[in-house]
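What follows is a short report on a single structure.
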Amino acid sequence: MTELVTGKAFPYVVVTGIAMTTALATDAETTWKLLLDRQSGIRTLDDPFVEEFDLPVRIGGHLLEEFDHQLTRIELRRMGYLQRMSTVLSRRLWENAGSPEVDTNRLMVSIGTGLGSAEELVFSYDDMRARGMKAVSPLTVQKYMPNGAAAAVGLERHAKAGVMTPVSACASGAEAIARAWQQIVLGEADAAICGGVETRIEAVPIAGFAQMRIVMSTNNDDPAGACRPFDRDRDGFVFGEGGALLLIETEEHAKARGANILARIMGASITSDGFHMVAPDPNGERAGHAITRAIQLAGLAPGDIDHVNAHATGTQVGDLAEGRAINNALGGNRPAVYAPKSALGHSVGAVGAVESILTVLALRDQVIPPTLNLVNLDPEIDLDVVAGEPRPGNYRYAINNSFGFGGHNVAIAFGRY
């Protein structure tokens, strides 16, 4: 068996820019402040399709912005929704990172998505049935192809070290960051724009998940209290729109340009359950191994981890499996655990990137927001979940977990800078 590689072999990689839009705010800093203030972005949905199809789920978290007014007419004509989101976020990211001068031959892009623009194809079929082939634009393919969001950013930034689009359900955003880190430490790039974007809340995804009966909360009378990760009485997740991008680069590259360094990204691991299409391995074996490998690749030990940003969607099986995965990997260590989907909802392909930024901010500010709606911790979940009030502390190293349908597991190790 090949000897396992540890972080001692890798160049240091750091986070130097962040951009995010969520159901709470249109930027990362405001989202962060509102999470610390125990605010929720989950509201009653007022979309016409809720009544039209009599959907059993009537709650969710829409973004607080549209992107159209931030783009030119030509851009609007050529871009689908995900490309508009990624383009706007990438421009904010570049500004946040100090508008750096970079060698484009050493710049890569890695942006994941889960559902992508699949619903746009459905809408195009409706137009085609009504008006025939002339209703289909010659720009249709480029507007709705899954890699469009990453490609649009890569073209604007003239990135030539690779453009990637991980599609791994709810782990897509985290996998995009993990793949970017891997390319940098392998020497294939000096810097990467990475993260995840996801489409709007729509009728068909709600109906599809709702028909599974075990994964979505129908607590429509209490939107803000509906998602209850790790609680004994949890009954499923809630959709919450989002998108997030990070700029990561070698520490040497960042220092050379005088960048504002927010945190270290120290290790990342990707595993798979090989168990079931939509259910996690209840023992959390391979999810736990992803955490273990991220720690090893970072050159750390399980006892070094002070904080875990949990995937924790609020489903019965998922939260229990993640609790076991964390315990499998960390043994007797009990880091402070946070479950942000209780406040922001689940943005599918974007959520791993959203929560990576939250992990970075927790390390930067040395405080963890409270998990909302945790009243009675499930007795089968042996975790130290932060609830009630924000918890200041001495947080040196953290893990961000992301898991997805299909058995996808991603764990990323971050460090305080």
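Using the three backbone atoms N, Cα and C, a Cβ is placed for every residue, glycine included.
Now, the feature entries from Swiss-Prot:
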DOMAIN    10-416  domain 'Ketosynthase family 3 (KS3)'
ACT_SITE  CYS170  active site, for beta-ketoacyl synthase activity
ACT_SITE  HIS311  active site, for beta-ketoacyl synthase activity
MUTAGEN   THR313 to Asp  Phosphomimetic mutant. Loss of acid-fast staining and reduced pathogenicity; when associated with D-315
MUTAGEN   THR313 to Ala  Decreases phosphorylation. Lack of phosphorylation; when associated with A-315
MUTAGEN   THR315 to Asp  Phosphomimetic mutant. Loss of acid-fast staining and reduced pathogenicity; when associated with D-313
MUTAGEN   THR315 to Ala  Decreases phosphorylation. Lack of phosphorylation; when associated with A-313
ACT_SITE  HIS346  active site, for beta-ketoacyl synthase activity
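Here the features listed in Swiss-Prot are placed on the structure.
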{"residue": "CYS170", "record": "active site, for beta-ketoacyl synthase activity", "CB count, 10 Å": "28"}
{"residue": "HIS311", "record": "active site, for beta-ketoacyl synthase activity", "CB count, 10 Å": "31"}
{"residue": "THR313", "record": "mutagenesis position", "CB count, 10 Å": "26"}
{"residue": "THR315", "record": "mutagenesis position", "CB count, 10 Å": "24"}
{"residue": "HIS346", "record": "active site, for beta-ketoacyl synthase activity", "CB count, 10 Å": "30"}
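Cα-Cα distance from HIS346 (active site, for beta-ketoacyl synthase activity) to CYS170 (active site, for beta-ketoacyl synthase activity): 8 Å (rounded to the nearest whole number). Here the CA atom of HIS311 (active site, for beta-ketoacyl synthase activity) lies 9 Å from the CA atom of CYS170 (active site, for beta-ketoacyl synthase activity). Secondary structure at THR315 (mutagenesis position), taken from DSSP and collapsed to helix, strand or coil, is coil. Per-residue confidence over the domain 'Ketosynthase family 3 (KS3)' (10-416) averages out at a pLDDT of 97. Reduced to three states, the DSSP call for HIS346 (active site, for beta-ketoacyl synthase activity) is strand.
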